[in-house]
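K.L.:
One structure coming up, written as structure tokens, with questions to follow.
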Amino acid sequence: MAKNTSCGVQLRIRGKVQGVGFRPFVWQLAQQLNLHGDVCNDGDGVEVRLREDPETFLVQLYQHCPPLARIDSVEREPFIWSQLPTEFTIRQSTGGTMNTQIVPDAATCPACLAEMNTPGERRYRYPFINCTHCGPRFTIIRAMPYDRPFTVMAAFPLCPACDKEYRDPLDRRFHAQPVACPECGPHLEWVSHGEHAEQEAALQAAIAQLKMGKIVAIKGIGGFHLACDARNSNAVATLRARKHRPAKPLAVMLPVADGLPDAARQLLTTPAAPIVLVDKKYVPELCDDIAPDLNEVGVMLPANPLQHLLLQELQCPLVMTSGNLSGKPPAISNEQALADLQGIADGFLIHNRDIVQRMDDSVVRESGEMLRRSRGYVPDALALPPGFKNVPPVLCLGADLKNTFCLVRGEQAVLSQHLGDLSDDGIQMQWREALRLMQNIYDFTPQYVVHDAHPGYVSSQWAREMNLPTQTVLHHHAHAAACLAEHQWPLDGGDVIALTLDGIGMGENGALWGGECLRVNYRECEHLGGLPAVALPGGDLAAKQPWRNLLAQCLRFVPEWQNYSETASVQQQNWSVLARAIERGINAPLASSCGRFFDAVAAALGCAPATLSYEGEAACALEALAASCHGVTHPVTMPRVDNQLDLATFWQQWLNWQAPVNQRAWAFHDALAQGFAALMREQATMRGITTLVFSGGVIHNRLLRARLAHYLADFTLLFPQSLPAGDGGLSLGQGVIAAARWLAGEVQNG
């Protein structure tokens, strides 16, 4: 029984506690325990005020936390009631600086799915069903706190039945901000060549078109997809032709996860519901053109009610690729989709719930390795490593490709969704809108801006235009620091040896790096060695035409290169003009690029087209070719000369070794890993360092990663896992470097 006193307790709960049904959960728990007081949302999380002792309440709070919630901390302090409460209530949300976490969009929960499929339920076959445990979150928020008036759902006044659920603390839709039903909520429309249908008729029109082998644009949670029957080779070929996407792999949505490996099924059925890369053998019904020349395919399960309704009726795999023109950002509005995709889609399945934030599908490997972090994961906050405290607000702009930006403040960082290539005007507009919204949501005003060392980057130009103090960070230092931060390497953890492998990034003194061994801590980066610098004939064209890189390698390392059949792809080109340009240094900058080295080897083995249709195409084909070989004894090495890998020796041995192409592809990966491992071991041993870090886009190569781990098994190895190894994680690395320098007094608090 409560004491007759005005003394109580105030609990400050921080973590992922808004938009997850946390207040109704607290209310219900208080009712069960006969507690008196109140609960509310504010900018700092959830505040609970109790009249009674909170011990039992706290135990059950942790034990029965809602499925989408996460409690990071609970602080308690005495509270004096001006008037003792006689019940437990939910107070109106308040504002304040946003230190709480916003919840990512979540896949349809089992309860809503069952309700949607039950005849007689008022939301039977309703494609926008949701509750506190599932549905859109980040993609519908316009401002904080997370209440319906601050979301796109403000346009849909609740009907009496939904309003009753929304206000009933015992209902799972209590304070579920996206709650809706057929009477008061969003509805479907079908648009196709003058045809128009609504609601169930719209759904059936789309299903009929898909069964006929047509292409349908479908509005989802964070953007549009282009869909077609993934078994129908003609439909897939038509989609590729119309979208100008000849070879880039297409993601596929499966009706069920039957037959997939357990690890893949577990990832597919999480609330994040990402695309998961699995071996093609697990989905034999797909046509050959889904992921040509690769041994993996990206699969996903329905993640929203509309997708469930489609797949339940079709019972076949659907291509679900991003709804955009090639090289352009995916559409998020009906008007944009109808304009951009009219030459691709045969019909449009749209709805009238706006999308505030574009959110692409996240992509992970079966192992859990993150390749693209977006829907379902963003904007989950990331804890900064031990030692990072009271960091001032820092805006980190990332790289120009696979861009994300990062907000750093206090002891947390928030990484944006994948935004893409900043050279595109449409993506620049979406980037600015995403930043504006994130700053609004988190009440974030940066005190300084961090950008990449490349002065020509769009992001570097933006940093200079922001009229704030700026800090420059080397590209590969940021790669290494991002991996350190992911693994919670302490601020005072000391030095590590890092291997950063990618296409190119700006290094010291304007050098172009891409295959580097570094001594790194959060504040410092020392170059120790790596690949030798080789010309990039034609500049940016070298990233699109692998044969150019083979020519550059041959001119540098293979005197008699024209005698080898492996150079046929070069000899078919007008190579002599390029050779003179390289000799004179005309549009042929030097770069120690691991990505371009992969392209050269792929060209030599004939597994790369003359001109690539997507980034990484040659390297992915080379990895797939190598993966078909399960290891081989070979004579190929990359010894070290002055801390650089000796590529002249590699090419001489490799070109003169006669073996099947898959064995030669495997030997390249193995020799490269062995060469880098020996360099890292030598540099670490002489400094007494036992921890090695790996990052950069090339580290996504599973075979290279495995061979590096094999040769360095006696060290502590840190590989990226929950953040992308490539540029998608770069902005976090920029953030922790900037924060470490500020905490050390090297940067003035602007």
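The first residue you see is number 1, and the count goes up from there.
Any Cβ shown, glycine's included, is placed from N, Cα and C.
Per Swiss-Prot, the features are:
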BINDING   Gly19, Val20, Gly21, Phe22, Arg23  substrate binding site
DOMAIN    8-92  domain 'Acylphosphatase-like'
DOMAIN    200-376  domain 'YrdC-like'
MUTAGEN   Arg23 to Gln  Diminishes activity
MUTAGEN   Arg23 to Glu or His  Loss of activity
MUTAGEN   Cys109 to Ala  Loss of activity
MUTAGEN   Cys159 to Ala  Loss of activity
MUTAGEN   His475 to Ala  No change in activity
MUTAGEN   His476 to Ala  Carbamoyl phosphate-dependent ATP hydrolysis activity diminished in vitro but sufficient for wild-type-like phenotype
MUTAGEN   His479 to Ala  No change in activity
K.L.:
For the domain 'YrdC-like' (200-376), what's the model's average pLDDT?
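P.N.:
Taking every residue of the domain 'YrdC-like' (200-376) together, the mean pLDDT is 97.
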K.L.:
Starting from the substrate site formed by Gly19, Val20, Gly21, Phe22, Arg23, give every other residue of that chain whose CB sits within 8 Å of the mean position of their CB atoms, in sequence order.
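P.N.:
Filtered neighbour residues, in order: Val17, Gln18, Pro24, Phe25, Pro66, Leu68, Ala69, Val103, Thr132, His175.
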K.L.:
By DSSP, what is the split of the domain 'Acylphosphatase-like' (8-92) into helix, strand and coil residues?
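P.N.:
Within the domain 'Acylphosphatase-like' (8-92) the tally stands at 20 helix, 35 strand, 30 coil.
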K.L.:
Rounded to an integer, what is the Cα-Cα distance in Å between Gly21 (substrate binding site) and Cys109 (mutagenesis position)?
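P.N.:
Their Cα atoms are separated by 13 Å.
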K.L.:
Going by Cα-Cα distance, pick out whichever of the mutagenesis positions Cys109, Cys159, His475, His476 is nearest to Phe22 (substrate binding site).
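P.N.:
Minimum Cα distance from Phe22 (substrate binding site) across Cys109, Cys159, His475, His476 lands on Cys109.
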K.L.:
Rank the binding-site residues Gly19, Gly21 by how many other Cβ atoms lie within 10 Å of each Cβ and give me the one with the fewest.
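P.N.:
Gly21, out of the binding-site residues Gly19, Gly21, has the fewest neighbouring Cβ atoms within 10 Å.
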K.L.:
Sorry to bug you, but what's the C-alpha spacing from Cys109 (mutagenesis position) to His475 (mutagenesis position), rounded to the closest Å?
P.N.:
40
K.L.:
Do you know offhand how many angstrom separate His476 (mutagenesis position) and Cys109 (mutagenesis position) by C-alpha?
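P.N.:
Each residue's Cα considered, His476 (mutagenesis position) and Cys109 (mutagenesis position) end up 41 Å apart.
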K.L.:
Mind checking which of Val20, Cys109, Cys159 has the fewest other CB atoms within 10 A of its CB? They're the recorded positions.
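P.N.:
Counting other Cβ atoms within 10 Å of each of the recorded positions Val20, Cys109, Cys159 gives the minimum at Cys159.
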K.L.:
I want to verify one value. Collapsing DSSP to three states, which class is His476 (mutagenesis position)?
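P.N.:
Reduced to three states, the DSSP call for His476 (mutagenesis position) is helix.
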K.L.:
Which one of these mutagenesis positions, Arg23, His475, His476, His479, has the sparsest Cβ neighbourhood, judged by other Cβ atoms within 10 angstroms?
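P.N.:
Output over mutagenesis positions Arg23, His475, His476, His479: least Cβ neighbours within 10 Å is Arg23.
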K.L.:
Given Gly19 (substrate binding site) and Cys109 (mutagenesis position), what distance in Å do their CA atoms have, once rounded to a whole number?
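P.N.:
Given the Cα positions, Gly19 (substrate binding site) is 15 Å from Cys109 (mutagenesis position).
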